[in-house]
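Q: Quick one: structure below, then a few questions.
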Amino acid sequence: MRECISIHIGQAGIQVGNACWELYCLEHGIQADGQMPGDKTIGGGDDAFNTFFSETGAGKHVPRAVFVDLEPTVIDEVRTGTYRQLFHPEQLISGKEDAANNFARGHYTIGKEIVDLCLDRIRKLADNCTGLQGFLVFNAVGGGTGSGLGSLLLERLSVDYGKKSKLGFTVYPSPQVSTSVVEPYNSVLSTHSLLEHTDVAVLLDNEAIYDICRRSLDIERPTYTNLNRLVSQVISSLTASLRFDGALNVDVNEFQTNLVPYPRIHFMLSSYAPVISAEKAYHEQLSVAEITNSAFEPSSMMAKCDPRHGKYMACCLMYRGDVVPKDVNAAVATIKTKRTIQFVDWCPTGFKCGINYQPPSVVPGGDLAKVQRAVCMISNSTSVVEVFSRIDHKFDLMYAKRAFVHWYVGEGMEEGEFSEAREDLAALEKDYEEVGAEFDEGEEGDEGDEY
């Protein structure tokens, strides 16, 4: 088997995790207590969904997941929620005091007390796998636990499981909406280790997803539940090929191979289509070409940056439902002819497509319409650099005055770590600039004539 272990860290990671496991259970027909009436091979078997669920002898399906937080409230919601019987109690790890939005507390003082326990649980899950494929790590980089403990865990996973791939789903701070004053510090410090220790990181941004919910689903005041259900559709589409049998299946390692041209350039944009409410879906024809086009719309991107300001290096389209390769090829050919969607000149093909025949499921009582087909796009675009330069700018404004730095130093960090992380991100911005401008030097003169 090619098992995947999911690790959910901090409030954002856990709440996105709840939405994901709720959706996985629906897709596979697994009940809230872990029983699966449709499963023919009780207590094992080689079903495709066993990549994400392990089975006990009594026919109970247990997610291969760990939830970690430094304070108990969010995890207690899982312990008392609808799916409380789904998870093994040992998989829900919570501490007593939180990281107080402080990277240093999550990474050094409080995080290091809990990290060995987490690794111990992860080791148990890994020993339970026959062919562990890699880890999916869910966290946010603005808070203290997601950023601090998140990067600590990633560093330790690199040591213990060097060759296994690590896919990150990371919530980055939004341009306008801020949840804490020290977000820029936490994000920069945390990205410094994401650069080193994840193989692919998908950037998510609450504001971008808010706007999608408002615009496409007509929800006036979206809640985190609305956002997370949308994010879970993206993550479900990415992992569908691991959990179901399809025509063109895509492995976790394949994302890496197809999307990452240079090891550091591994921050992805994601988008999903169709995001549409039930009232509207009834009246619209959502063909493969249409959903493919809308996945490329700048407004569909789940992070606040405009792909028209950059160039695409590679892009992965995961279709599910009633889709045939012929339609996909036609849709991709159309996209290639569009002037607004520019690829770097050293990557002429740039598309990886996957198809899965399992149609997308929706949570009953949720906002999304049940549709016949959907597409999820993960793309590597140079425009992602906008996310980093925004955070770097805010970091510089605060760090110039050394504002709030004493809270970090007091928890055992050194000022040198701030400047080291900031320099690493400056280098990353430079890397993105160079990647987008590779072979353009000689041709600057001719470009004006084309339009």
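Glycine too: its Cβ is placed from the backbone N, Cα and C atoms.
For all the noted positions, this structure keeps the original residue and models no substitution.
This is the feature table in Swiss-Prot:
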{"type": "BINDING", "residues": "Q11, E71, G144, T145, T179, N206, N228", "note": "GTP binding site"}
{"type": "BINDING", "residues": "E71", "note": "Mg(2+) binding site"}
{"type": "VARIANT", "residues": "T239 to I", "note": "In R biotype"}
{"type": "ACT_SITE", "residues": "E254", "note": "active site"}
{"type": "VARIANT", "residues": "M268 to T", "note": "In I biotype"}
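Describe the structural surroundings of these features, if you would.
A: Sequence-distant neighbours of N206 (GTP binding site) (same chain, 6+ apart, CB under 8 A from its CB) are V171, S174, V177, L227. DSSP assigns N206 (GTP binding site) to a helix.
Look at E71 (GTP binding site): DSSP puts it in coil. Long-range C-beta contacts of E71 (GTP binding site), restricted to its own chain and to partners at least six residues apart, with a cutoff below 8 Å, comprise S94, G95, K96, E97, D98, A99, T145.
DSSP gives T239 (variant position) a helix state. There are 22 other Cβ atoms within 10 Å of the Cβ belonging to T239 (variant position).
For E254 (active site), the same-chain residues lying six or more positions away in sequence with a CB closer than 8 A to its CB are K352.
Its own atom aside, the Cβ of M268 (variant position) has 27 Cβ atoms within 10 angstroms in the protein chains shown. In the three-state DSSP classification, M268 (variant position) falls within a strand.
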Q: Using a 10 Å cut-off, grab the number of neighbouring Cβ atoms around the Cβ of T179 (GTP binding site), all chains included.
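A: So the Cβ neighbour count for T179 (GTP binding site) comes to 15.
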Q: Considering each pair of residues in Q11, E71, G144, T145, T179, N206, N228, all listed as binding GTP, report the largest CA to CA distance in Å, no decimals.
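A: In whole numbers, the farthest two Cα atoms are 22 Å apart.
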Q: Determine, to the nearest whole angstrom, how far the Cα atom of N228 (GTP binding site) is from the Cα atom of T239 (variant position).
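A: Taking the Cα atoms only, N228 (GTP binding site) lies 16 Å from T239 (variant position).
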Q: To the nearest whole angstrom, state the Cα distance for the pair G144 (GTP binding site) and M268 (variant position).
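A: A Cα-Cα distance of 23 Å.
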Q: Give the distance between the Cα atoms of T239 (variant position) and T179 (GTP binding site), rounded to the nearest whole Å.
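A: Roughly 29 Å, rounded to the nearest whole number.
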Q: How many whole Å apart are the CA atoms of Q11 (GTP binding site) and M268 (variant position)?
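A: Distance (Cα to Cα, whole Å): 22 Å.
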Q: How many Å lie between the Cα of M268 (variant position) and the Cα of T179 (GTP binding site)?
A: 23
